[in-house]
Every structure is written in C-alpha cells, then in structure tokens.
Amino acid sequence: MAQWWQILLGLWAVLPTLAGDKLLSVCMNSKRHKQEPGPEDELYQECRPWEDNACCTRSTSWEAHLEEPLLFNFSMMHCGLLTPACRKHFIQAICFHECSPNLGPWIQPVVPNGQEEQRVWGVPLCQEDCEDWWRACHSSLTCKSNWLHGWDWSEEKKHCPAHEPCLPFSYHFPTPDDLCEKIWNNTFKASPERRNSGRCLQKWFEPTLSNPNVEVALHFAGSALAPQLSYTLPAFSLCLLFHP
C-alpha cells in the first residue's frame, strides 16, 4: 500500500506538468501548419518574431504578405486597397495565426468530436492589439463583418455578395472588440487585459525580444487542466483508501 501512495504523490507532482506540456509549444492540425514547431530561418517580414520556434514555413510566411493571400483564396482588396497600416495589422494577425506555437489552450477540432483538421477559438488578444488594429483600419472599406463565411463564390474566389455594399470598417465594427471577435468568426477574443499582464496574447512583438506569449499560454494551459485534474487524482486517491 505504501508503494501505491508513493506513486500517487508522484502523480500529483508530475501529471499537471505532463498534461500541460500537451498544450504548450504545439501546432494545430491543418493543411498549412507544420506537424510540430521548430526554428525557421528567414521568415518573411511580419512573421519574423517566430523564427526561433514557428509552426509556419518560410513559404507560408511569404504567402501571408501577398495582396491576395494564397492561404485563404481571398483578396483583402475586395473593397479596394486597405490603408498600409491596416494591411500591416492583418498580415501580423495572419502570421500570428499561422506561426505561433503558443495557441495550444485554444485549439479545437473544426468539426465537433472530430479528430482531423483543427482551428483556434477565443484566443485572448490584448486590449492594445485590438485597439491599434481597429484604429488603423477605421477608414478602410469592407462589405462584411465576418470574413470567414457568407461570400459570393460564383467566380471561384471570394467576392462581396450583391446585397452587401462596401462600407467603412467603422460601420461593420463599431468598437475594437467587434473587429477582434467578428472578423474571423471568434478566432480571437478581445481581452480586457493589457500587454505584459501575463493574461493576454500579443499578435505581434519585436523580433529582437523574447516571445511574451509563452508565459500566457502556460497560465491558460494550467487553468484549462485544473478541472480535469481536480476529478481524476482525487478519484484515484479514494480508490487507494478503500483498496484492501
């Protein structure tokens, strides 16, 4: 019996770490992402912050910078040119989505209960990230608030539906929170937390600095696993108590 209790104590110490590791430094299962993160030399421009540990390839980082990204068969110019600052924020958001290895706590299957392709859901972007993105795009034009669904595919590429005219971003996204959360169908969540709080992710950071999102992913990975461990380990403990 003493040996079993020693094993249990070891599980209490080790299981949270082992389980948490599954949510840290991982890539989602998709056609564009690598199977696992690792160094990538010469990522293109806005994707450079992830060169030390990336889920994207150099080719993907280059495609993220095209006016009509091959990644999504979609033109950011569907209502004319975005302002340079607005376009830069979108490229940074694409790089973050494609390259970051710190999105594990928010990875979910595209199809409920499915085991194949995955997406991220509700990634908490820092307040400044949403505000800066919104200000940069305030005067640019778009015809939709959700860029993932509801497009006209009659010409094999996404075009504005006939009944949805081009209007300023401020019409479709009255607040920074609206932009962050609606634009990619809840891929991102507008966090009330600010940068360096350890409770929100930055969609971009200076390539010369360490990745601030590692600490944040660690925090949320622990939070996500706490409910599971709170049932599993006590249940095992009870079994030992009644073990003859």
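In case you wondered, yes, glycine gets a Cβ from its N, Cα and C as well.
Counting only same-chain residues six or more apart in sequence, the Cβ atoms lying under 8 angstroms from the Cβ of Trp62 (mutagenesis position) belong to Tyr44. Annotation of the published mutagenesis Trp62 to Ala in Swiss-Prot: Impaired ability to promote sperm-egg interaction due to reduced interaction with IZUMO1; the original residue is retained in the structure shown.
Note: Leu66 (mutagenesis position) has no non-local neighbours, i.e. no same-chain residues 6+ apart with C-beta under 8 A of its own C-beta. The DSSP secondary structure for Leu66 (mutagenesis position) is coil. One entry in Swiss-Prot concerns the mutagenesis experiment Leu66 to Ala. Its note says: Does not affect ability to promote sperm-egg interaction.
Experimental mutagenesis at this site is recorded by Swiss-Prot as Asn73 to Gln, annotated: Reduces apparent molecular weight of the protein, in agreement with the loss of one glycosylation site. Abolishes secretion of the extracellular domain; when associated with G-185. Asn73 (mutagenesis position): 12 other CB atoms within 10 A of its CB, across all protein chains.
Secondary structure at Asn73 (mutagenesis position), as computed by DSSP, is coil. Under its mutagenesis annotations, Swiss-Prot gives Asn73 to Asp the following note: Does not affect ability to promote sperm-egg interaction.
Quoted from Swiss-Prot, the note on mutagenesis experiment His97 to Ala is: Does not affect ability to promote sperm-egg interaction. According to DSSP, His97 (mutagenesis position) is assigned to a helical segment. Under a cutoff of 8 A between CB atoms, and with a sequence separation of 6+ in the same chain, the neighbours of His97 (mutagenesis position) are Leu103, Val120, Trp184, Thr187.
Non-local neighbourhood of Asn185 (mutagenesis position): Asn146, Trp147, Leu148, His149, each in the same chain, at least six residues away, with C-beta under 8 Å from its C-beta. Under the DSSP three-state reduction, Asn185 (mutagenesis position) is assigned to coil, being neither helix nor strand. Here Swiss-Prot notes a mutagenesis experiment, Asn185 to Ser, with the remark: No effect on interaction with IZUMO1.
Asn185 to Asp appears in Swiss-Prot as a published mutagenesis result, with the remark: Reduced stability of the protein.
A mutagenesis experiment is reported in Swiss-Prot for this position, Asn185 to Gly, and the note states: Reduces apparent molecular weight of the protein, in agreement with the loss of one glycosylation site. Abolishes secretion of the extracellular domain; when associated with Q-73.
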